[in-house]
Amino acid sequence: MSALRVTSPSVEYVQRPLGLDAAHPRLSWPMASAAPGRRQSAYQVRVASSAAGLSHPDVWDSGKVVSDDSVLVPYAGPPLKPRTRYFWSVRVWDADGGASEWSAPSWWETGLMGASQWSAKWISAPAPLTEAPSLEGSSWIWFPEGEPANSAPAATRWFRRTVDLPDDITGATLAISADNVYAVSVDGAEVARTDLEADNEGWRRPAVIDVLDHVHSGNNTLAVSASNASVGPAGWICVLVLTTASGEKKIFSDASWKSTDHEPADGWREPDFDDSGWPAAKVAAAWGAGPWGRVAPVASAANQLRHEFRLPHKKVSRARLYATALGLYEAHLNGRRVGRDQLAPGWTDYRKRVQYQTYDVTSSVRPGANALAAYVAPGWYAGNVGMFGPHQYGERPALLAQLEVEYADGTSERITSGPDWRAASGPIVSADLLSGETYDARKETAGWTSPGFDDRAWLAVRGADNDVPEQIVAQVDGPVRIAKELPARKVTEPKPGVFVLDLGQNMVGSVRLRVSGDAGTTVRLRHAEVLNPDGTIYTANLRSAAATDTYTLKGQGEETYEPRFTFHGFRYVEVTGFPGKPSTTSVTGRVMHTSAPFTFEFETNVPMLNKLHSNITWGQRGNFLSVPTDTPARDERLGWTGDINVFAPTAAYTMESARFLTKWLVDLRDAQTSDGAFTDVAPAVGNLGNGVAGWGDAGVTVPWALYQAYGDRQVLADALPSVHAWLRYLEKHSDGLLRPADGYGDWLNVSDETPKDVIATAYFAHSADLAARMATELGKDAAPYTDLFTRIRKAFQTAYVASDGKVKGDTQSAYVLTLSMNLVPDALRKAAADRLVALIEAKDWHLSTGFLGTPRLLPVLTDTGHTDVAYRLLHQRTFPSWGYPIDKGSTTMWERWDSIQPDGGFQTPEMNSFNHYAYGSVGEWMYANIAGIAPGRAGYRQVVIRPRPGGEVTSARATFASLHGPVSTRWQQRSGGFVLTCSVPPNTTAEVWIPADHPDRVQHTHGTFVRAEDGCAVFEVGSGSHRFTV
């Protein structure tokens, strides 16, 4: 009997995955053993249609395969069938020929595996529910002072109009916008207001407000206060659309409104206020004219779709819901929410592909009447995306749903989305990823997700087949979910009635609100990362992202509200309109991210470094949300390639990032231009560029980082054709293999600009070098890439490296890139490294690097014999340094080294995120050199364990969950001695580096001395726990 035991088998990185489309899913089986030095010599996999059938498998038996492969082993049996659960088990043989017990049965289940298996139709809510009122016919108006379309004072003006309305109103919708902000009331009741945005361009995004509950037959008074934030064009515009039995009636903003430039007395919003002395408003410009152009409101409600059906009185053996959306959806079946996913189906380029989800709903279906329902919201498909506004992919969110029910007698049936579904509006009045969600609990539709609900007044859906993407594929990455909750720690009241709740941690997600009050009471929740000096929330850095959730109470005891279709980056929540004073239990943070296990535990004797690790982890947690975003708070939240280029190696330490980044690499390849350029962001959106050094190269560096971390050869195989096209693009757009001096450069460096041609050519060489390594790992011809690298290297040295080792630009990043990418002649490496250290010393031992130089800075110093300088930089506490933001109270990584400046002021708000993981790329160095854990071979088949004591660090401990099993280290330096305990999992080996000038000084267990190198005694060990003492 073998001493090996299989633990936690997984398929495509997941234990028991539901809904795989992979034709040859990869199987992994970590192992455990009480005996040291255990390795696998062979394995046998069995696959069957039932757990009981594994002893005589009816699908596949690999037989005994002589191999030590135990991670990502492809299924090699007969073709898999769609919608089928496959059970599997594995046993292994050790090096002595002993066989293990069979692992406990596990399973994976296939999804639909192709377009032919879909019979559902795309459906959308009808036009009345998805189209916003047009402002055409309205005018931009202002107080009559000069020419407001050209220039008006920075001031507030007030406007009123009384209108006579009929008694048969069935709908009332107000569309309104102002340059810059407004508050609007109907008969004294405020129905909407806006706050000043950092870009002062909120007028580009007119609001759409349902005011049916506020209007009535007879005279109604509309009142607007509008403010011009600075000297310049001023105006506001609106249309009130009334639906009556006899048709539509529209009330426009025009010269019939009254206006004043003197702040009116209390009650000016009320119907009986005397405005006879107010002059008529002035038309500044007709809609479509003036400086504002053809601004258009956008309908952003989350509509409700439903369908009832009957099932026979037969025993159900299995039921699955396959669903997706153009937009976002949340499915319900017979009154129960389906699954726990948030923001499904996530973000892709919907023109090319959308991911579908698979849910086990066996326990939810029932004989007789059933109801399948869903909320459908705009999301990334039709809502605001980044700074580019709405409708980046389409205007009408749509749903695709297919419920498949199988019975014990072998029969089955499908219930699909189609023309027989019904649609209506609901309590989610608006839902936008950037602006936030507006929820009116008075509009809740009791029972609409359950059978027996009367939907005869609902509207018929319409088809959406013209908008369908090219491919519908099973979800590759984990779903977005609520991972944890954070209670509020403190409540302050910086202004009367304005409460600020501190969650203690900059996070991403939304909040749960608990509140009691009268029906119609409206509570506003605004989100921010930091506070102003006066204790109010600081929102200028959010730019146009309103980040505001609004809840209107229904007045039925304690009410709970959790937004469904938005997310925010925040630590602080401003609460206004709350009945009474909120307590710390009134608001709870709901932390949201793409689900994946966290894989790295790390602690040292230096509190600042422990906090740095926490900030790195929280930064990744918040920005790994469907795509790797640059920031989760402001109006951007895009999949910037440059950020993940530098952060991917760290990401693969701290979280299981294989599935998430594999999915994103598909997004990146979907965005690749026809001539081979990778885009600045993926999914590609807006008018951003492509072909940029250090950004587009993510198409090369990210697959390589994943391969190093997981040994996933399929990532390389999928990437190499696009990498080849990228290199052809770069070569085509070079002059003598030197790239042009354009792009973003060493973004946000500290007054130390590196020439952009140096950066671009260095990255060109680096991508060619990695392409050669990829080809070698895949058994393909690497010679063309090696030759390309050699030629670029020579051109680089000729153009940029002087005979004394100085590099053009003479900046820290110039030397960092040149040294780390092997572009300096060997004879000049020491001179270049010494020059780098001199530049650091000249800045009083501070760094000056930006996004591209920072991740390579400490590794280069270590590789060139300057680990002491690396530690000196790591421990710095003054600007610019990693310690500076921590001393300023950061709980995530900042976009800038000085997002909060030494005097307490904020950096420029246009580019000042407090949750931006790029500078967290230092984690890779910390985990490899302080924890001492790094891959010696791809996927940690061999582990390099090399803690490097230095600086203030005298002890550290870490555990890394590799695909083979946990790798751990714990070390301490004391009284001139050194103690290391480490463990590595079965079927791996480790090379352990002990700081000792002679192996005889090292006491150890199970280790074999192999060489002395670089002041260390190097030992080889097998699996198990080991102790080394100097």
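Every residue, even glycine, has its Cβ placed from backbone N, Cα and C.
Just so you know, the substitutions we noted aren't modelled in this structure.
From a predicted model like this one, the values you see are computed outputs, not experimental measurements.
Record note (Swiss-Prot) on the mutagenesis of Asp179 to Ala: Abrogates L-rhamnose binding. According to DSSP, Asp179 (mutagenesis position) is assigned to a strand segment.
For Trp203 (alpha-L-rhamnose 2 binding site), the Cβ neighbour count at a 10 Å cut-off comes to 22, with all displayed protein chains included. According to Swiss-Prot, the feature alpha-L-rhamnose 2 binding site maps to Asp179, Asn180, Trp203.
Other Cβ atoms within 10 Å of the Cβ of Asn180 (mutagenesis position), summed over all protein chains shown, number 24. One mutagenesis experiment catalogued in Swiss-Prot, Asn180 to Ala, is accompanied by this note: Abrogates L-rhamnose binding.
For His916 (alpha-L-rhamnose 1 binding site), other Cβ atoms within 10 Å of its Cβ number 31. Summarising the annotation, Swiss-Prot assigns alpha-L-rhamnose 1 binding site to Asp630, Arg634, Asp635, Glu636, Asp643, Trp695, His916.
Here the residue is the original one, while Swiss-Prot reports the published mutagenesis Glu636 to Asp or Gln with the comment Drastically reduces alpha-L-rhamnosidase activity. Glu636 (mutagenesis position) has a Cβ environment of 23 other Cβ atoms inside 10 Å.
Under DSSP, Glu636 (mutagenesis position) is assigned to coil, being neither helix nor strand in the three-state scheme. The feature active site, proton donor is assigned by Swiss-Prot to Glu636.
For the published mutagenesis Glu895 to Asp or Gln, Swiss-Prot gives the following note: Drastically reduces alpha-L-rhamnosidase activity. In the shown protein chains, 23 other C-beta atoms lie within 10 A of the C-beta of Glu895 (mutagenesis position).
If you look up Swiss-Prot, you'll see Glu895 marked as active site, proton acceptor. When secondary structure is read from DSSP and collapsed to three states, Glu895 (mutagenesis position) falls in the coil class.
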Smallest Cα-Cα separation from Asp643 (alpha-L-rhamnose 1 binding site) among the recorded positions Asp179, Asn180, Trp203, Glu636, Glu895 is shown by Glu895
Round to the nearest Å and give the CA-to-CA distance linking Asp630 (alpha-L-rhamnose 1 binding site) with Trp203 (alpha-L-rhamnose 2 binding site). 25
To see if you understand the setup: which same-chain residues, six or more apart in sequence, place their Cβ under 8 Å from that of Trp695 (alpha-L-rhamnose 1 binding site)? Trp640, Thr641, Gly642, Asn645, Phe678, Asp680, Gly743, Tyr744
Trp203, Asp635, Glu895, His916 screened against Asp179 (mutagenesis position), Cα within 10 Å - retained recorded positions: Trp203
Beyond Asp179, Asn180, Trp203, what residues of that chain have CB atoms within 8 A of the centre of the alpha-L-rhamnose 2 site's CB atoms? Ser177, Ala178, Val181, Asn200, Glu201, Gly202, Asn228, Ala229, Pro233, Ala234, Gly235, Trp236, Trp292
Among the binding-site residues Trp203, Arg634, Asp635, His916, which ones place their C-alpha within 10 angstroms of the C-alpha of Glu895 (mutagenesis position)? His916
Using Cα positions only, nearest of the recorded positions to Glu636 (mutagenesis position) (Asn180, Trp203, His916): His916
